[in-house]
Amino acid sequence: MSNISSIVNRARDAFNSGKTRPLQFRVEQLEALQRMINENLKGISKALASNLRKNEWTSYYEEVAHVLDEIDFTIKGLSDWAEDEPVAKTRQTQEDDLYIHSEPLGVVLVIGAWNYPFNLTIQPMVGAIAAGNAVVLKPSEVSDHMADLLSTLIPQYMDKDLYPVIKGGVPETTELLKEKFDHIMYTGSTAVGKIVMAAAAKHLTPVTLELGGKSPCYVDKDCDLDVACRRIAWGKFMNSGQTCVAPDYILCDPSIQNEIVEKLKKSLKDFYGEDAKQSHDYGRIINDRHFQRVINLIDSKKVAHGGTWDQPSRYIAPTILVDVDPQSPVMQEEIFGPVMPIVCVRSLDEAIKFINQREKPLALYVFSNNDKVIKKMIAETSSGGVTANDVIVHITVPTLPFGGVGNSGMGAYHGKKSFETFSHRRSCLVRSLRNEEANKARYPPSPAKMPRH
């Protein structure tokens, strides 16, 4: 454990040396990261297969491609983002230079998540490097194969002092959080997010928390249900439901509930065949603890599809629950598994009320052909982000910041927003020593009369 302090101190010394200040150095490190990924795609895929049973294609599409896109976008935009930003002048500052200067924060701690253990560890790192910080990486110990891989690869390609990787579980993370960082980025549960924030408060360290919650999916009667259900099924059951922005539950009018069930079932058959257990595209629950938690949420009396599982392989069949009571256990926590409850509401207003009576979610989804329905849902609810007539895809766009609100998190990242998150925007005014006559009015003694505006 004593080694953790020395690793963090070494990262701070490396940062204080000033070598991250030049943009060229940052670009070189991002290019090294890019090279690391491209030269080790097989190893990344193998680690993801070992932990989550992802195949080569889903590993690339769900995790790697987004990181490579982020690196490309960041390298192309960095010189513009880092330029001093002029601001409007007041009457008294017409002769001055006024601008905002972006400077690195210092040493950033990134605590990754187990469900997308490559993407959610490396993508935040991209923005932190671009902003000129040292970055201490703490991959999730739950996805142990990926943690092992990252701790091996990153020192081979990148500056060893600036970008150390620390492996371990709760004891190591607890020790890490005792250290003073200049920013902490955490992705994971709300419960642990509160622990991270409490630890950060002791050092007045700012945090970005990407948490989660129960992301609702409202399906309007005025909707192409074939398309809607295909997109919903894709987003819900990818990675076996272990996605922080997966649609957690469906809200719909009771008159279309059965039709939604049938169309979801058709999509599941199209995606995974008659038996999802045999599909190479269908994942597994990460460990026994999470497996037990998810199956405990399945009420057999409400099962319209699925509801079966295999404990040795941690397989849970894609499951649909109907006529779900809002007070039932499956509606009290983020499911984070392949179980889709359907709750019936009789109007858009009732759906909005239902959503607003609960904690603010990380994402919200609405399917409708009626723009007024979509605009009303957006205007009268709150969530980290919204996708209308699809799911999840808003987080793949680098020009849209990704983050939560309320219980689903704070702060945001992706694209330019990542650069801003990991930078201090420093207000600067540069004035000449000439023209002192114009400043005389501010000096004592005060005039007898107040000036008129």
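Using N, Cα and C of the backbone, Cβ positions are placed for all residues, glycine too.
Those substitutions? Not in this structure, it's all original residues.
In Swiss-Prot, a natural variant is listed as Ile154 to Asn, annotated with the note In allele Ald3a1c. DSSP assigns Ile154 (variant position) to a helix.
What Swiss-Prot lists as NAD(+) binding site is Gly188, Ser189, Thr190, Ala191, Val192, Gly193. Val192 (NAD(+) binding site) falls within a helical segment according to DSSP.
Listed in sequence order, Leu120, Met185, Tyr186, Thr187, Gly188, Cys244, Leu362, Phe402, Gly403, Gly404, Gly409, Gly411, Tyr413 are the same-chain residues at least 6 apart in sequence whose CB falls under 8 Å from the CB of Glu210 (active site). Residues or ranges marked as active site by Swiss-Prot: Glu210 (among others).
What Swiss-Prot lists as active site is Cys244 (among others), and the listing cites similarity to another entry. A 10 Å cutoff on Cβ-Cβ distances gives Cys244 (active site) a total of 27 other Cβ atoms nearby, all chains included.
Sequence-distant contacts of His305 (variant position), defined by Cβ-Cβ distance under 8 angstroms and a gap of at least six in the same chain, are Val261, Leu264, Lys265, Leu268, Pro318, Thr319, Ile320. For the natural variant His305 to Arg, Swiss-Prot gives this note: In allele Ald3a1c. The structure shown keeps the original residue.
Within 10 Å of the C-beta of Ile352 (variant position) there are 19 other C-beta atoms, taking all protein chains into account. Looking at Swiss-Prot, the entry for natural variant Ile352 to Val says: In allele Ald3a1c.
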Original post:
Rounded to the nearest angstrom, how far is the Cα of Gly193 (NAD(+) binding site) from the Cα of Ile352 (variant position)?
Top reply: 27
Original post:
Which one, from the recorded positions Ile154, Val192, has the smallest tally of other C-beta atoms lying within 10 Å of its C-beta?
Top reply: Val192
Subject >> Alpha-carbon distance [Ile154 (variant position); Ala191 (NAD(+) binding site)] in Å >> reply: 29
Subject >> Nearest-integer angstrom distance between the alpha carbons (Cα) of Ser189 (NAD(+) binding site) and Ile154 (variant position) >> reply: 26
**OP:** Can you see whether DSSP assigns His305 (variant position) to helix, strand or coil?
**Re:** strand
